[in-house]
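A single structure is presented below for examination.
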Amino acid sequence: MSNPGGRRNGPVKLRLTVLCAKNLVKKDFFRLPDPFAKVVVDGSGQCHSTDTVKNTLDPKWNQHYDLYIGKSDSVTISVWNHKKIHKKQGAGFLGCVRLLSNAINRLKDTGYQRLDLCKLGPNDNDTVRGQIVVSLQSRDRIGTGGQVVDCSRLFDNDLPDGWEERRTASGRIQYLNHITRTTQWERPTRPASEYSSPGRPLSCFVDENTPISGTNGATCGQSSDPRLAERRVRSQRHRNYMSRTHLHTPPDLPEGYEQRTTQQGQVYFLHTQTGVSTWHDPRVPRDLSNINCEELGPLPPGWEIRNTATGRVYFVDHNNRTTQFTDPRLSANLHLVLNRQNQLKDQQQQQVVSLCPDDTECLTVPRYKRDLVQKLKILRQELSQQQPQAGHCRIEVSREEIFEESYRQVMKMRPKDLWKRLMIKFRGEEGLDYGGVAREWLYLLSHEMLNPYYGLFQYSRDDIYTLQINPDSAVNPEHLSYFHFVGRIMGMAVFHGHYIDGGFTLPFYKQLLGKSITLDDMELVDPDLHNSLVWILENDITGVLDHTFCVEHNAYGEIIQHELKPNGKSIPVNEENKKEYVRLYVNWRFLRGIEAQFLALQKGFNEVIPQHLLKTFDEKELELIICGLGKIDVNDWKVNTRLKHCTPDSNIVKWFWKAVEFFDEERRARLLQFVTGSSRVPLQGFKALQGAAGPRLFTIHQIDACTNNLPKAHTCFNRIDIPPYESYEKLYEKLLTAIEETCGFAVE
């Protein structure tokens with residue numbers, strides 16, 4: 001009988017599984033790499049390569065190889081870009097890990113491990129970023145069925161809810177609790193909400209050696225479809241962003257109040273602590289209830305004014321079948337009314353003689369100041385006077401290279417050429433641009449130029465589709481020219497009455513208007529940081545914080561320290577200087593390394609839209625002007641839809657609206673983009689949709705065509721042609737296929 005121990009001196013058979021890589025470096029501005037992994041047992045001649053995954057920074061391979069490893073052998077796993085490897089020696093290198101014999105023994109039979117990619121040599125100039133996930137198993141321990149592992153869980157979901165893994169400047173791993181706003185060295189095992197630490201800001205950390213970060217495969221056995229997970233995250237981001245782009249969003253109720261409705265549909269407000277209820281909206285000061293109704297402008301769509309038997313005025317909301325005593329126009333414009341009221345009080349204090357004999361008229365905001373639609377109308381009139389009467393701004397691009405080709409053509413033009421009538425053509429397509437092609441061009445282009453993959457912008461938060469300028473955009477040496485281009489495109493969208501599909505943080509629009517940034521602006525962008533800074537201001541931090549006037553910044557995996565003031569690293573934050581610290585921190589947070597980028601973007605925007613034309617708008621209004629309404633009001637859509645060769649009782653019409661109501665916000669936006677060329681709604685609602693020759697309503701057209709055909713859109717006329725499908729299920733299937741799988745223009 002052979003002795004098993006005698007095999008220790010010979011090669012050992014191990015199975016290496018290369019599962020996936022994450023966050024690879026992006027070296028081309030307009031293209032993503034085609035990564036593949038190469039496995040080499042150094043000096044033995046054993047060499048294997050995975051399949052190539054197209055156009056991604058997060059490739060997933062899940063391929064295994066049986067290797068014979070000697071006692072002193074090492075294994076090198078390298079990642080390469082297949083697009084570049086044929087150009088020259090060493091081209092296309094994206095990073096590698098080298099496993100020496102002691103590391104192989106340590107990693108063997110421990111499940112999947114996440115390893116940081118490194119350079120080939122310490123003197124190499126290649127930029128490397130990202131991680132690779134691998135496992136090493138003894139060959140005699142492998143069963144017949146391999147475990148399916150979801151790669152995304154190895155990176156994103158291996159911590160309990162509410163926790164995040166970060167690294168200090170020295171590289172040590174720390175764990176951030178977003179619920180209690182505390183940090184710790186030990187890896188958490190329970191959700192963040194179960195930890196009861198006193199609320200305090202993040203602490204600084206001392207330098208220590210970085211421990212090896214491992215992820216056991218057994219903990220990741222519950223697989224889920226990464227595409228579904230990605231779609232859920234994307235949909236949540238989309239919903240969060242859309243919830244911000246209403247035309248008039250009433251402010252939140254005061255703390256302790258709830259809005260409720262009686263069985264008869266009457267809206268009232270309950271103070272939960274005292275149990276007292278009232279018909280009056282607590283958000284609206286009672287001294288504003290006597291404002292002249294005519295000065296407030298028209299009621300929102302679907303509302304009506306009525307009187308009770310005693311003559312008291314109330315308001316009927318036919319959209320929700322409710323009634324209330326508070327004027328809905330006051331809730332919508334409350335911040336403007338109060339601002340105007342404060343301005344008038346200041347003026348009255350400075351003037352000996354009152355210029356306004358009627359207090360009621362004084363409290364009323366002038367319509368041109370309050371009514372966004374009216375202000376937008378004035379802006380359009382002023383812009384139309386700048387548009388040349390002759391000539392066109394002609395741009396021809398391909399869908400595949402829309403960003404690069406648009407950039408080259410737009411940047412060659414003079415600013416006044418961008419004011420000419422916009423005429424867009426997609427190469428190889430016969431569509432004539434009466435507005436619809438331009439809307440689609442802006443829709444597609446905004447998706448490309450605002451994509452964080454290109455490095456110009458980054459998401460301000462993980463849970464919402466709002467963008468901010470990437471302080472590390474300088475990895476592209478021409479980045480300032482691209483920001484200049486983005487500003488021009490935003491200006492062109494506003495000038496020609498179109499919209500950008502995407503949005504920035506509200507402080508960005510505030511800066512675009514030339515206004516200063518405050519701590520309050522931080523709340524929407526980074527609520528955790530905002531809470532931490534507020535905590536610092538409101539509490540005695542003596543002996544609690546070990547902050548200095550130096551902050552850390554993660555630049556593509558590298559921790560960079562920034563001093564908020566000269567020699568800030570050696571200046572501790574205390575009770576005396578904490579206000580200065582917060583002020584400098586806020587200023588750094590919004591302007592860190594982006595001054596040049598923002599000025600380039602602002603220059604491009606103001607070349608098309610002079611800044612003095614925007615002085616009557618605030619940042620929320622500017623966002624709506626640039627991006628339009630994100631929230632789609634289905635009732636408004638129905639009311640402002642024209643029917644052609646069909647009636648409201650036609651099955652096609654009823655089934656169409658049934659499908660629309662079943663769609664989530666993202667698919668409704670895609671349907672709107674399919675028919676009109678834009679996923680955004682004008683500020684005035686669907687009644688203001690523009691066609692080839694002015695306003696043109698959304699149109700449902702039932703056509704006599706084969707029911708195997710897909711619905712067809714005419715973006716210049718906001719019309720969708722629908723064959724007479726036999727069932728709702730078939731219409732739903734065909735409509736879904738059309739909005740998600742088709743593109744291109746033609747001439748009939």
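Heads up, the Cβ atoms here are built off N, Cα and C, so glycines get one too.
Pulled these features from Swiss-Prot for this protein:
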{"type": "ACT_SITE", "residues": "C716", "note": "active site, glycyl thioester intermediate"}
{"type": "DOMAIN", "residues": "1-119", "note": "domain 'C2'"}
{"type": "DOMAIN", "residues": "157-190", "note": "domain 'WW 1'"}
{"type": "DOMAIN", "residues": "297-330", "note": "domain 'WW 3'"}
{"type": "MUTAGEN", "residues": "T56 to A", "note": "Increases auto-ubiquitination; when associated with A-57"}
{"type": "MUTAGEN", "residues": "W535 to A", "note": "Loss of catalytic activity"}
{"type": "MUTAGEN", "residues": "W535 to D", "note": "Loss of catalytic activity"}
{"type": "MUTAGEN", "residues": "H547 to A", "note": "Partial loss of catalytic activity"}
{"type": "MUTAGEN", "residues": "Y581 to A", "note": "Loss of catalytic activity"}
{"type": "MUTAGEN", "residues": "C716 to A", "note": "Loss of catalytic activity. Increases SMAD7-bound TGF-beta receptors in membrane rafts. Decreases interaction with TTC3. Decreased VP40 virus-like particle budding"}
Whose Cβ, among the mutagenesis positions W535, Y581, has more other Cβ atoms within 10 Å than any of the rest?
Y581
Any idea what the Cα distance is from H547 (mutagenesis position) over to W535 (mutagenesis position), rounded to a whole Å?
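H547 (mutagenesis position) to W535 (mutagenesis position), Cα-Cα distance: 14 Å.
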Tell me the coarse DSSP state (helix, strand, coil) of Y581 (mutagenesis position).
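In the DSSP reduction, Y581 (mutagenesis position) maps to helix.
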Spatially speaking, which of the mutagenesis positions T56, W535, C716 is closest to Y581 (mutagenesis position)? Use C-alpha to C-alpha, please.
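Nearest by Cα distance to Y581 (mutagenesis position): W535.
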Would you mind checking how many other C-beta atoms are within 10 angstroms of the C-beta on T56 (mutagenesis position)?
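A 10 Å sphere around the Cβ of T56 (mutagenesis position) contains 14 other Cβ atoms.
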C-alpha of W535 (mutagenesis position) to C-alpha of T56 (mutagenesis position): distance in Å?
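The separation of the Cα atoms works out to 41 Å.
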Pop the mean pLDDT for the domain 'WW 3' (297-330) in here, whole number is fine.
80
Please report the DSSP secondary structure of W535 (mutagenesis position), reduced to three states.
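DSSP assigns W535 (mutagenesis position) to helix.
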Which numbers of helix, strand and coil residues does DSSP report for the domain 'C2' (1-119)?
13 helix, 52 strand, 54 coil
Going by DSSP, is C716 (mutagenesis position) sitting in a helix, a strand, or coil?
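Assignment for C716 (mutagenesis position) reads coil.
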